[in-house]
Structures are given as C-alpha cells and as structure tokens.
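Participant: Okay, here's the structure, questions in a sec.
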Amino acid sequence: MSDDSFSSDEDWDELDTQVVDKIENEYHNNTIGLNGYSVDEYFDANDSNRYRLQHELDESAAQQWVYPINVSFRDYQFNIVQKALFENVLVALPTGLGKTFIAAVVMMNYLRWFPKSYIVFMAPTKPLVTQQMEACYKITGIPKSQTAELSGHVPVTTRNQYYQSRNVFFVTPQTILNDIKHGICDRTRISCLVIDEAHRSTGNYAYVEVVHLLSLSNKNFRILALSATPGNKLEAIQNVIDSLHISRIEIRTENSIDISQYVQKKEVDFFPVDLSAEITDIRDRFSSILEPMLQKLNKGNYYRIQNAKDITSFTVVQAKQAFLAMSGQNFPANQKWDILNTFDALATFAYPLNLLLNHGIRPFYQKLREVEEECFVGRSGYKKRIINHENYRPLMDDIEILLRDQSFVGHPKLEHLERIVTEYFEKEQTKDTRIMIFVEIRSSAEEILRFLGKFYPNVRPAIFIGQSAVRKAAGMSQKLQNETVKQFQKGEVNTLIATSIGEEGLDIGEVDMIICYDASASPIRMLQRMGRTGRKRKGYIYMLLTRGKEEAKWERAKDAYRTLQDNIVSGRGLSLSEKSYRILPEKFRPVCDKRVIEIPKENEEVVVAPKKVQLRTKIKKKFFMPENALNGFITASALGKPKRALAKSEESPFEICPVTYSIEQEKKLEKYKRVCLRGLDIHRNRRLSQLSVTGRIPHSLATKSIHSFLKHLNTIDSQKAQEWRREINNQFQVSNINSTDRDTKQPKMHDFRQPLHPNPMTTLKRKGQHNSFSYDKSTLFYDNNNNLEEDLPDVNISISSRNEEASKTKPFDDRQQRLQQLVEKRKRMKGMLI
C-alpha cells in the first residue's frame with residue numbers, strides 16, 4: 001500500500017477489524033500523520049500481521065525451493081543460499097568462490113514463487129552488469145526473453161517497455177534509481193534485490209537511495225548483498241548493514257573449513273627494492289628545495305616532521321586540518337592565510353616526491369610538469385616559489401637528460417619485474433598461462449607497458465585502465481575494455497597491466513601470477529588483488545615494495561585485514577538490522593529440491609543487438625538564412641535564370657460599416673474629446689461603486705475622500721455644471737476687483753494656516769475685505785452639503801446647528817469627533833477640487 005493512499009479495499013481486508021475501525025476513526029478526525037509518521041510506519045506499529053503479502057504467489061511453486069546441481073555441489077554455497085532465501089544476508093567470499101552462483105539461485109527461486117514480480121540485480125558498472133547477466137543464463141536457465149539489461153545507454157521508452165513485459169533486470173544503480181523516482185519502475189513489484197560490490201553502500205551512493213525508496217512503500221522484498229570484503233573498518237561495515245537492512249552476515253576466508261578444499265595454494269614472495277643512485281640524488285636535491293617551507297611550519301610547531309625527505313601529502317593535510325581546528329582560529333587573517341598556503345604548496349609537491357620513491361623518475365617528472373602548467377595558468381604564488389627556486393630548473397634539466405636515454409630504467413622495480421616475467425614465460429609448462437600486474441597510477445602503467453613491450457612476442461602486454469580522462473590522458477572506452485578482457489581470456493594478451501578497475505568484480509579469467517607493483521594500505525584492495533589467482537591451480541603472488549614506507553604500508557594492510565576478519569566472524573562491534581521481514585506466508589515451509597536445471601536454447605544463442613527503432617519523428621531543421629538566399633542543390637544552368645515569380649494574392653480592403661450614435665452617445669463622445677489632452681492615454685476601466693476589500697491595512701482617508709468625490713462627480717448633470725461654471729466666472733470677476741488690495745498687503749501667517757475644524761462662515765467673516773467673494777464661495781460649499789451627508793448615512797450631525805450646539809452642550813465623545821472630522825475633511829477636499 002502506498003504512503004498516501006487509503007482507498008484500496010484489498011489492503012483493508014487483511015487487517016484486524018478493530019484496527020480498521022481505529023484507523024478509519026483517526027483518519028476522519030484528521031489525527032493520522034500529526035506526529036510525522038507515514039502510513040507504513042503506522043501499520044508497522046499497530047498491525048498485528050506485519051507480513052502482508054503484496055506479490056501474487058504461486059502456491060504450488062512455494063512448496064519447495066530449487067537448488068541446481070548442474071555444477072559441482074559445494075556445502076558453503078548451499079548453506080548460504082538456504083539462509084539468503086529467508087533473510088537479508090551479506091555474503092563476503094574471496095574472489096572466485098561463487099558469489100554469482102549464490103545470487104543466481106536466489107533470484108531463480110523468487111522468480112518461481114512470485115512470477116509477476118521484479119527480480120533486480122544491481123552492479124556498479126556496465127561491464128559487470130553484462131558479465132553477471134551472462135553468468136545467470138548459464139547457471140539457472142532464466143530465459144533471455146524474461147530478462148533485460150538496463151543502463152543509461154538504453155532509452156527511457158525502451159526501458160519502460162521492458163518494465164511492462166519482463167521480470168528480471170540487470171541494471172546499474174543510477175539507472176533504476178532514476179526510473180523509480182520518475183515512476184517508470186513500479187517499486188512495489190520488486191521482490192528480490194541483489195547488490196554486487198556491496199561495500200559501496202555507504203553515504204549517498206545510489207545503492208543506499210534505491211533501498212531507501214523501496215522501503216518507503218514495499219516491505220516484501222529480499223536483499224542479497226555480495227562483496228569480497230564489506231569494508232576497511234568496522235564503522236564502514238556497520239554503515240553497509242544499516243543501509244541495506246542486513247540481518248545476517250555469511251563470511252568466509254581462505255582459511256575457513258568449508259572453503260579450504262576449494263582454494264588452491266598461493267605462494268607470496270616479497271621483493272624489497274632499494275633506491276638507485278639517480279633516484280637518491282634527485283630526492284635529496286628536491287628535498288632541499290622544499291626545506292624552507294618545511295622549516296617555516298616547523299618553527300610554529302604546525303608540522304612535526306623535520307626532514308623534507310619524509311613528508312607525505314597525507315601527513316601534510318592532517319597537519320593543516322589540525323591547525324584549522326585548534327590554532328588557526330586565533331591568528332590574524334594575513335598570517336593565517338600565509339600558513340594555509342604554505343601547507344597547500346607543501347602537500348602539492350609531496351605527492352611527486354612519493355611518486356619518485358615508489359614509481360620512478362618518469363612519473364615524478366610528468367607530475368611536476370603538470371604542477372608547472374597549473375601554476376602558470378592560475379594564481380599560485382606559493383607554488384611558484386618552488387618552481388622559481390634557483391635549484392629547480394637545473395634539476396629538471398638533468399632529469400630530461402636521463403629520460404632521453406632509451407636504455408635508462410626509471411626505477412629498480414622495473415628490473416625485478418623484467419626478471420620475474422621473462423623467466424616465468426620461458427618455462428615450457430607455462431606457455432598458456434597469464435600474468436596480471438596491478439599498479440595504482442596510469443603513468444606507471446604506461447611505463448611498464450613500454451618497458452615490457454621490448455620482450456614481445458614472449459611477453460604480450462596490454463593496459464587496462466578506467467574510462468574517465470585524467471589531465472591530458474584519455475581513458476579507455478567501454479568497448480576497448482571489453483575487447484582487452486576478451487583478448488586476455490583467449491591468450492592473445494598474456495600480461496595485463498591494470499589499475500584499480502581490474503581489482504573489482506570483473507571476471508578476467510584464469511590468472512596464475514599476480515604482481516603488485518606497489519602496496520595498498522586498503523585491506524579491500526589488497527584482498528581483491530590477491531584473490532585473482534589460485535582459483536583452479538596453484539597461484540603466485542609477487543610484491544615489489546620499496547624499502548621503508550611502502551614495506552610498512554603493506555604490513556599495516558595485512559594486520560588490518562586479519563583484525564577486521566576476526567571481528568566480522570565474531571560479530572564484535574556490529575549490530576544487525578531487524579528490518580528483514582518475512583515474505584512467504586508462515587504456512588509455507590518450502591523444502592529443498594536438488595535437480596538438474598535445463599538451460600533454454602535461447603540462452604546459448606548469440607544475441608544480436610537489435611536495430612534502433614526510431615520512436616519519434618525527426619524535428620525539421622531550421623536554417624537561419626538571409627532572405628532570398630539559395631539553399632539546396634542548384635544546377636549551373638539555372639543560376640542565370642530569374643526565379644519564377646509567385647502569384648500575388650491581392651486582398652480586398654476591409655469595409656467598415658457606418659455607425660450612427662444616439663444623442664446621448666454623441667454627448668459622451670464630445671465629453672471624452674474635451675477631456676483627452678494631447679499625449680494622454682486614457683483607459684476606461686470598470687466602474688467601482690465601492691472600494692475593493694483590502695487585507696489587514698484599510699484604505700487611507702485620502703483614498704476614501706477621492707473615491708467619494710469621484711462618485712459624487714459622476715452624478716452631476718450638465719445643467720448643474722453650467723450653473724457652477726457661471727458662478728465661478730462671477731467669482732473670478734469679483735476677485736479681480738479686490739486683487740489690488742491683496743497685492744499691496746503683506747501676507748500673515750493665519751492666511752496660510754488652516755484651522756482644525758474650519759467653518760466657512762466664521763472664517764470668511766474674519767476677512768471683511770473679502771465678504772462678497774467669501775459669501776459666494778460659502779454658498780458654493782453649502783450647495784454640496786446634502787451630497788456629503790449622503791456619503792456617510794450613519795453620521796447624524798447637523799451642519800447648520802453644529803456651532804450653536806458646541807457652545808451650549810458638552811464636547812462630543814471620541815467617535816463623534818472622529819466622524820465629524822472626516823465629514824469636514826471631505827467637504828474641504830471637495831471644495832478645493834471644485
């Protein structure tokens with residue numbers, strides 16, 4: 001049932017009657033959701049039957065679960081499948097011990113039990129998705145017609161068709177996440193979710209978001225998580241458990257009792273490598289250039305390492321963070337930024353120094369050239385201090401001389417690598433064998449490829465890197481990656497030089513020797529590298545480690561791996577989830593049916609990619625060309641000929657029907673002609689008899705006065721307007737006679753001041769020299785008194801008797817005074833406007 005719906009009658013039938021009544025009552029009283037709970041959370045808290053089945057169940061198939069015996073039977077696989085069918089399980093097995101087989105068996109049984117539901121297998125990359133899909137075809141016999149491979153390269157319309165017609169999907173996590181968010185994939189139909197490389201399920205990775213979205217509206221789905229190592233630390237493993245609702249961990253190591261018989265012996269040899277004289281000289285000279293910056297940090301006790309030869313980017317960044325957290329808050333801005341920029345510059349040049357010691361002179365030189373380009377493009381004053389150092393340019397010149405020598409070996413590791421690889425392939429019994437070399441950075445991989453290419457055809461090397469472009473170096477396309485893997489599996493390539501992309505997930509094939517060109521401090525990466533060999537026959541592992549820091553890094557990785565495995569097996573420090581709900585009804589107790597699975601013929605056929613179907617009509621292109629420009633193909637003979645003129649269609653002029661106005665309409669028209677001035681734009685709007693209602697703030701008194709005046713003005717007829725015009729003309733004639741007296745007399749202050757309660761009669765009597773004019777004007781005021789009283793019908797104030805009552809009676813109360821002031825203000829406004 002969805003979070004926001006109560007209308008489904010089928011969901012209500014399985015609930016207890018009392019629970020239904022209670023929910024309906026609270027729903028009608030609008031009390032559900034006030035505490036922030038969703039409908040599913042409310043059901044979880046109040047429903048006695050938490051295992052409501054959402055998917056259509058095949059009851060006959062639910063009586064048993066099928067275990068294929070097409071391949072050799074292994075106890076640990078059988079035991080893990082038995083647990084994974086009924087709980088959310090995290091399976092941690094070394095590489096090559098059949099995690100895909102376990103997932104395929106679980107998927108097959110859920111498809112049998114719930115034939116109309118969705119079975120989803122998620123893998124982080126498209127090559128992994130394709131590989132797992134082909135493996136499931138061969139193991140469980142799921143027909144190809146029921147499966148689909150979905151990634152971002154598949155159009156949305158095609159994915160929508162697959163969701164309507166198929167049930168088993170092999171997808172990348174971001175693709176199905178987008179489909180769920182946009183409603184293309186019905187999340188309530190998913191009954192089984194398999195997650196490959198589950199150690200990625202932390203933070204905001206798409207795995208975590210997919211499981212979260214499914215949990216919001218679907219409690220009937222099983223989760224099976226697969227990984228060689230679930231995490232570097234217990235905190236990371238706990239994050240995976242919480243994100244994927246894991247209720248059980250099935251972990252095996254190469255020393256486990258039920259695993260040891262299926263694991264071939266592996267020989268691990270260490271080759272400690274001493275630095276060459278050239279590398280030592282370059283290290284010392286470059287360290288002396290970094291020494292002034294290091295001493296600057298040492299004086300303030302911001303960085304403890306005293307020797308520039310021992311600095312690393314990691315320790316510099318740690319010291320910078322400690323400075324910001326503790327001391328950096330109390331420093332002046334200039335001094336603080338000076339220290340931070342020094343940290344940044346030192347961390348930038350510490351990384352090339354690490355490349356020099358562990359990978360060689362060429363990667364060191366290439367990295368410094370990249371830093372130089374960054375400095376000249378951006379504003380990097382502190383880094384330029386290193387580049388502009390007097391000893392920096394001579395050092396780079398000497399390195400360039402060394403690299404021009406074709407016989408020069410950039411690091412002693414390459415000499416050890418040459419001896420190991422050439423001797424191994426010279427043996428007769430190892431002509432069909434393969435070697436895989438792991439390296440952290442691409443520049444080292446490219447140098448190894450050039451170095452081993454000299455020993456062709458005994459050594460046939462190929463590089464295997466990621467798709468993303470780094471700096472100026474482009475990555476490998478997915479097509480080229482797949483071709484390289486196939487060539488390695490067929491034996492056309494017998495030495496594969498891989499970065500971290502070769503460590504995770506991909507089925508590279510049979511590898512008899514692993515060479516680790518550098519050490520990784522991560523237990524996950526260490527285990528994944530070593531797990532590539534020793535699957536069907538004895539494996540060899542060679543570690544090429546520079547003496548000192550790289551040796552210590554390897555020892556730390558081994559210790560961390562042992563401690564981590566012991567903690568996982570014992571369960572110390574881990575808390576499992578309780579959200580692993582039962583999906584099959586309790587009355588069904590399926591028993592195991594071991595049988596040979598028939599593989600459909602369609603699964604063995606080579607799939608030809610279908611041609612792309614054009615689902616949308618092409619949009620007609622718009623060419624922004626000048627008028628009368630030639631477009632398209634035109635012959636030379638047609639260039640001199642004039643274009644054929646198109647027939648012009650002459651339209652007849654539009655006839656305007658004569659209109660006669662009535663007498664009243666003519667008067668209105670004349671009125672508008674008189675009012676409208678040149679350049680005045682008048683828009684006749686709808687007449688409002690009342691002012692519109694406002695919100696919290698009422699209309700001002702000025703607005704109300706103007707509205708009342710305009711309303712009154714609209715009621716004036718033409719005869720009254722003519723009378724007013726004559727009276728005003730007479731008043732102007734009288735005022736011109738008395739103008740000489742006013743001009744010679746100095747104005748006084750009371751001539752400009754208006755009283756609070758002006759009375760036209762009393763005010764005009766004070767000015768004896770204006771009696772005739774003032775009396776006429778007061779008459780004009782009193783002509784409008786009736787209309788003013790109509791504007792405020794609730795005000796019972798007599799204007800004619802107001803002055804007499806004011807002298808005999810007590811003052812008015814506050815309300816009457818305010819109303820009186822409003823009436824007189826409107827009178828004053830109308831008189832002024834007229």
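Placed from the backbone N, Cα and C atoms, the Cβ positions cover glycine too.
What Swiss-Prot shows for this protein is this:
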type	residues	note
BINDING	Leu93, Pro94, Thr95, Gly96, Leu97, Gly98, Lys99, Thr100	ATP binding site
DOMAIN	80-248	domain 'Helicase ATP-binding'
DOMAIN	416-582	domain 'Helicase C-terminal'
MUTAGEN	Lys99 to Arg	Retains DNA-binding activity but is unable to unwind D loops or dissociate synthetic HJs
MUTAGEN	Asp196 to Asn	Retains DNA-binding activity but is unable to unwind D loops or dissociate synthetic HJs
Participant: Under 8 Å Cβ to Cβ from Leu97 (ATP binding site), same chain, six or more residues apart: give me those in sequence order, or none if nothing qualifies.
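Facilitator: Within the chain, Leu97 (ATP binding site) has Cβ neighbours under 8 Å at Tyr76, Arg252, Ile259, Tyr262, Val263.
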Participant: Let's check the environment of Thr95 (ATP binding site): how many other CB atoms sit within 10 Å of its CB?
Facilitator: 21
Participant: For Gly96 (ATP binding site), list the number of other Cβ atoms lying within 10 Å of its Cβ atom.
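Facilitator: Counting Cβ neighbours of Gly96 (ATP binding site) within 10 Å gives 20.
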Participant: What average pLDDT does the predicted model assign to the domain 'Helicase ATP-binding' (80-248)?
Facilitator: 89
Participant: Whole-number Å only: compute the distance from the Cα of Lys99 (mutagenesis position) to the Cα of Asp196 (mutagenesis position).
Facilitator: 9
Participant: Rounded to an integer, what is the Cα-Cα distance in Å between Asp196 (mutagenesis position) and Thr100 (ATP binding site)?
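Facilitator: That separation, Cα to Cα, works out to 9 Å.
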Participant: According to DSSP, collapsed to three classes, what secondary structure does Leu93 (ATP binding site) have?
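Facilitator: DSSP assigns Leu93 (ATP binding site) to coil.
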Participant: Can you check what DSSP calls Lys99 (mutagenesis position), collapsed to helix, strand or coil?
Facilitator: helix
Participant: Quick one: what's DSSP say for Asp196 (mutagenesis position), helix, strand or coil?
Facilitator: coil
Participant: For Leu93 (ATP binding site), which residues in the same chain are close in space, meaning a Cβ under 8 Å from its Cβ, but six or more apart along the sequence?
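Facilitator: In sequence order, Tyr76, Lys99, Leu226, Ala228, Ile251, Arg252, Ile259 meet the Cβ cut-off.
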Participant: Tell me the Cβ contacts of Gly98 (ATP binding site) under 8 Å, same chain only and six or more apart in sequence, or just say none.
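Facilitator: Same-chain residues close to Gly98 (ATP binding site) (Cβ under 8 Å, separated by 6 or more) are Arg74, Gln77.
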Participant: Which residues, sitting 6 or more apart from Thr100 (ATP binding site) on the same chain, put a CB under 8 Å from its CB?
Facilitator: Gln132, Ala135, Cys136, Ile139, Leu226
Participant: Just to be sure I understand the packing, how many Cβ atoms besides its own are within 10 Å of the Cβ of Pro94 (ATP binding site)?
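Facilitator: A 10 Å sphere around the Cβ of Pro94 (ATP binding site) contains 21 other Cβ atoms.
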